[in-house]
Amino acid sequence: MAAILGDTIMVAKGLVKLTQAAVETHLQHLGIGGELIMAARALQSTAVEQIGMFLGKVQGQDKHEEYFAENFGGPEGEFHFSVPHAAGASTDFSSASAPDQSAPPSLGHAHSEGPAPAYVASGPFREAGFPGQASSPLGRANGRLFANPRDSFSAMGFQRRFFHQDQSPVGGLTAEDIEKARQAKARPENKQHKQTLSEHARERKVPVTRIGRLANFGGLAVGLGFGALAEVAKKSLRSEDPSGKKAVLGSSPFLSEANAERIVRTLCKVRGAALKLGQMLSIQDDAFINPHLAKIFERVRQSADFMPLKQMMKTLNNDLGPNWRDKLEYFEERPFAAASIGQVHLARMKGGREVAMKIQYPGVAQSINSDVNNLMAVLNMSNMLPEGLFPEHLIDVLRRELALECDYQREAACARKFRDLLKGHPFFYVPEIVDELCSPHVLTTELVSGFPLDQAEGLSQEIRNEICYNILVLCLRELFEFHFMQTDPNWSNFFYDPQQHKVALLDFGATREYDRSFTDLYIQIIRAAADRDRETVRAKSIEMKFLTGYEVKVMEDAHLDAILILGEAFASDEPFDFGTQSTTEKIHNLIPVMLRHRLVPPPEETYSLHRKMGGSFLICSKLKARFPCKAMFEEAYSNYCKRQAQQ
């Protein structure tokens, strides 16, 4: 009973103080002050006293206030606002004159619309404070909410509680200043970021056996068939809408909402190579595949189911041994990310170092061939993909690449090499590998902070330009200087940290080397494209075996146009506007012609290379970057020629 009355006292007094603060704020905003403000304060003081007397009498006490004797461990119970004082986030509504020590202190309140921010620990494992703090509506407050511990509401037998209030004055703080502070707080670069699992992700066991995985694809095929029949029936009964647009998702009855849900649900359940292929398609623009199918694969990219605890622990015990947890102080059993091949868990080493543990789904490495075959059969059956988009030789390349991505020991070695190559880089960094917690199916690295680039569209134009500029420079260095490239341009493989103003590079499973015999010719093709030299592009393309020289005119023109479009960005000293140039869309419009008339498959190296280059250009396009590119290529070309001369 005592605890309930104590909480009631605090709430009642707090409401009175909030009312006073609101009244004073509106009076000051309207330019009214003086006697009205003093009267409001007197009224508030009287109300607080009467509430204290009334509730004290209910308890059978004559004293207005006593101490709470509760001890929450001293200063650990302090509240903090997430906005600095200087930004005007904490407002003191006490009078300008010397405070009356007998009157209750005023309540500091964040000047913002709606409730104050909820508690957020400064790190994933930092204590949030005493019990109940995380649900407090007060948010964080720097300084004491009450200037004197004796001013806290209390009654005999209650526990002592400490609150804190910022006593800094707000003299001269205008509504404009407060609005600027509010806008500064809202900017993406000023927020703390922590990666979390998609709200669509569910805990579902990964089907391990090939028969179990085949059953899921078989169920998907049957479901798509029935869904398509239902959609055809709907179309026959439904006319076009008044605007003249089609009443269904697209021309294919297989692309209904119900079928989209079936595809997403199946791929997120089986994961592995099938989900990886869907994620690869998700980073293409709408000119490459049906825009409705692109939306399906975008949902696939953003959400994957995660393993049940028992299945995940079995993988860890098999790979790291039964005592792997002895090396950790903490292990978060629910993952904070789930992808196509594995899921990522937060952990803390004995020394306090926070790490990310990527755990591979069981059975995905052994089922690559069957998964790819099953998914392609389903997609081809439903006519969802452009004809000839995945010829047999490309499928073979994808199988080999996916097998390499399942080798976490190889990925760890690639990450170490990239970390050495970019050591001391002012903008990029590669998280360190934690060798003692790595195995063929477990990869552990230091934890990085930030957010993926698909969430960077709200950043300033200057920051977006800098991010994209550095990504393109890195692409050129990877190919022409390192001869070693991370070829997966997935948004989530680039994490921007606004506090450090750096980009962390993640996921090196798709890394591959490029021989100098390949890059010697390829850089000459880009050189000719930047110079708009169509004949040299043709000659070098034949030398590289892109063309045989016997292609029909329409095929040759499509190939040359695609190369020249790629070189447009490097052709001019003027800023190149990626947001309006539609480089990837122009190239993708030529793909159907090349698929139909190509006589020989392109060099195997170009599949991953063009995926990386096209994905990097697409990042620049999505972020609407605008900067000159000619100088970066000229520098890369000059340095390459110097290294050639020295060999």
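Every residue, even glycine, has its Cβ placed from backbone N, Cα and C.
If you look for the noted substitutions, you won't find them, since the model keeps the original residues.
Features reported for this protein in Swiss-Prot:
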- GLY218 to Ile, Leu or Phe: Slightly impaired homodimerization (MUTAGEN)
- GLY219 to Ile: Strongly impairs homodimerization (MUTAGEN)
- LEU220 to Gly: Impaired homodimerization (MUTAGEN)
- GLY227 to Val, Phe, Leu or Ile: Strongly impairs homodimerization (MUTAGEN)
- 329-518: domain 'Protein kinase' (DOMAIN)
- SER340, LYS358, THR445, GLU446, LEU447, VAL448, ASN493, ASP507: ATP binding site (BINDING)
- ASP488: active site, proton acceptor (ACT_SITE)
- ASP507 to Asn: Strongly impairs binding ADP or ATP. Impaired multi-subunit COQ enzyme complex (MUTAGEN)
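Known features from Swiss-Prot, placed on the structure.
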| residue | record | DSSP (3 states) |
| --- | --- | --- |
| SER340 | ATP binding site | coil |
| LYS358 | ATP binding site | strand |
| THR445 | ATP binding site | strand |
| ASP488 | active site, proton acceptor | coil |
| ASN493 | ATP binding site | helix |
| ASP507 | mutagenesis position | coil |
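The most crowded of the recorded positions listed here (ASP488, ASP507) is ASP488, judged by how many other CB atoms sit within 10 Å of its own CB.
A 10 Å cutoff on Cβ-Cβ distances gives THR445 (ATP binding site) a total of 22 other Cβ atoms nearby, all chains included. If you measure from the Cα atom of the residue listed as 'active site, proton acceptor' to that of SER340 (ATP binding site), you get 13 Å. Rounded to a whole value, the Cα-Cα separation of THR445 (ATP binding site) and ASP507 (mutagenesis position) is 10 Å. Pairwise Cα distances among SER340, LYS358, THR445, GLU446, LEU447, VAL448, ASN493, ASP507, which the record gives as the binders of ATP, peak at 21 Å. Summary for the binding-site residues SER340, ASN493: the Cβ-based neighbour count within 10 Å is maximal at SER340. A Cα-Cα distance of 10 Å separates LYS358 (ATP binding site) from ASP507 (mutagenesis position). For GLU446 (ATP binding site), the same-chain residues that are 6 or more apart in sequence and have a Cβ closer than 8 Å to its Cβ are ARG353, GLU354, VAL355, ALA356, PRO431, GLU432, VAL434. A simple way to gauge crowding: the CB of LYS358 (ATP binding site) has 23 other CB atoms within 10 angstroms, across all the protein chains here.
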